[in-house]
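Read through the structure below, which is laid out as structure tokens, and then see the notes.
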Amino acid sequence: MSAEKRLLQEYRSILKEQRQKGSASTLSSNGILDLKPVSEDNFYKWTAKLKGPTDTGYQDAFWELQIDIPSNYPTQPPKFTFIVSDDIPRNRRQRQTNQIQDDDEFEGAEKEVLRHCYRMPHPNIAFNTGEICLDILQAKWTPAWTLSSALTAIVLLLNDPEPLSPLDIDMANLMKINDLKAYNSLIEYYVGRYSIEEEVYILN
């Protein structure tokens, strides 16, 4: 199967799930608020929005990711990168639609106010570039993985970091010495500093 056929198959599956009414969305329950190609004319660049896990310093916030897909996908893994920025529009609340162009198009979608965060403080994520260190996105990738299942693995990584493979030394060192109070305080500090409240749609 060619990369484009595989990606079209995945996209159709995502749209089908997002349009299901009266049942919980597996994507939303896994913290995936949005997943789509940047353009339907180019399936090799996608964007995603991930919600932080509950009971962590990441909760009540979401992050955008850029996904660059190689021409030999799914044999080779896509590249996921958290979108980082210092240019945060603090003077207004923006509205995000997560695939929804019309309020009436998706019954059962609820609006929720979350913090749109432009930095990801985490031992396995580069603070200044958004690069991710995760084995299934590198040596342990197999064609059985999909974009949505890989995003689920990234959400799980947020709650279960690997300090021995760090891209953020400061965060990793706090984990290594088991100073969880300082670790969580630093997450909350950066999430507060580099975020703005936005409305998002939650499909359920």
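A Cβ is built for glycine as well, from the same backbone N, Cα and C atoms used for every other residue.
According to DSSP, CYS133 (mutagenesis position) is assigned to coil rather than to any helix or strand. As annotated by Swiss-Prot, active site, glycyl thioester intermediate applies to CYS133, with the evidence given as sequence analysis.
The feature domain 'UBC core' is assigned by Swiss-Prot to 2-196, with sequence analysis given as support.
A simple way to gauge crowding: the CB of CYS133 (mutagenesis position) has 18 other CB atoms within 10 angstroms, across all the protein chains here. Quoted from Swiss-Prot, the note on the mutagenesis of CYS133 to Ser or Ala is: Loss of activity.
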